[in-house]
Amino acid sequence: MKRILCITGTRADFGKLKPLLAYIENHPDLELHLIVTGMHMMKTYGRTYKEVTRENYQHTYLFSNQIQGEPMGAVLGNTITFISRLSDEIEPDMVMIHGDRLEALAGAAVGALSSRLVCHIEGGELSGTVDDSIRHSISKLSHIHLVANEQAVTRLVQMGEKRKHIHIIGSPDLDVMASSTLPSLEEVKEYYGLPYENYGISMFHPVTTEAHLMPQYAAQYFKALELSGQNIISIYPNNDTGTESILQELLKYQSDKFIAFPSIRFEYFLVLLKHAKFMVGNSSAGIREAPLYGVPSIDVGTRQSNRHMGKSIIHTDYETKNIFDAIQQACSLGKFEADDTFNGGDTRTSTERFAEVINNPETWNVSAQKRFIDLNL
């Protein structure tokens, strides 16, 4: 029996990890241990740990790693301490983390420093913020890489990672997107009390390196949404530095045409996204999930500036007029053909590709002592 310790810190990463967590939980030779922390535990963001515990995983650990406004460095330290103590107790064979959040960095650090295998999902990607540095740091602490596409493979090889330890599995959330068990739009509207026939979705997160400018950017952004006259479904920003100023502005604009939620269940969010007129903000969902559904999206500012921009994506700066104009353009475009460029075009599900890796004995024989692989210089 192999024990895998996984960590989820946000509504977003849990939604993406769910298919893989279900596979591990139901595997006769694997034992899932899941830490639920970060935004999941915070009242401001809807205490989404309840969404995780609803899945009834056999081994789940709830940990509140921060108080509102606590510095990110302190939160990282809190998280490392908890994961380290739990890891010593349960002795996992592998630590599995996702993405570029500090909870993932904490898990990778603990795994690497305790000579346990670290498996990183969706490394090798680019955005446009400090998240890049965190993601690449996690990759350098990891032994096994489960990436979305060939571009990610190339970047990890450039970073000195061994090619045979990098596996393309696509993006796991796309398994959820293609699921036949998603609720209907009518069910979602009834659950959240949404009266709109037509609407756009807004997700606007802080950029930590621009935190001092977030009050100005947030004011300009939400003013543009109001001026557009569109019905807007907005989701609260994540809890990175600068979130308070965004949330303060967001709450000013709540009205019959602007409804905000601390969180929306991932599957329900996907249904809303699929039927939206457009998506606007700086979330990766506008770069990845929206194009797969053919939904036009407006990417605002620098947070996603280094990611692949498909033909359904309109990029703009933080100026109110430019955001307003981009929304008008998106509304005039209608739906696009589905774009699965990010996923590499493989017809297999991410879960199938994940199973291939996790059931391979060679995966478990990877040395915990990493070597830097030089390019041919």
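Every residue, even glycine, has its Cβ placed from backbone N, Cα and C.
Annotation for ASP100 (mutagenesis position): spatial neighbours GLU125, SER127, ASP131, ASP132, ILE134, ARG135, ILE138, criterion Cβ-Cβ under 8 Å with sequence separation of six or more. Following the DSSP three-state reduction, the secondary structure of ASP100 (mutagenesis position) is coil. Among the mutagenesis experiments that Swiss-Prot reports, ASP100 to Asn is described with the note: Strongly decreased activity.
Among the mutagenesis experiments that Swiss-Prot reports, GLU122 to Gln is described with the note: Strongly decreased activity. Under the three-state DSSP scheme, GLU122 (mutagenesis position) falls in the coil class. Neighbour list (GLU122 (mutagenesis position), Cβ cut-off 8 Å, at least 6 residues apart, same chain): LYS16, HIS98, GLY99, LEU146, VAL147, ALA148, ALA152, SER171.
According to Swiss-Prot, the mutagenesis experiment ASP131 to Gln carries this note: Strongly decreased activity. Mapped onto three states, the DSSP output places ASP131 (mutagenesis position) in helix.
Taking the Cβ of HIS212 (active site) as centre and 10 Å as the limit, one finds 10 other Cβ atoms among all the protein chains shown. Reduced to three states, the DSSP call for HIS212 (active site) is helix. Swiss-Prot lists HIS212 with the feature active site, giving similarity to another entry as the kind of evidence.
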Including all protein chains displayed, how many Cβ atoms other than that of ASP131 (mutagenesis position) lie within 10 Å of its Cβ? 23
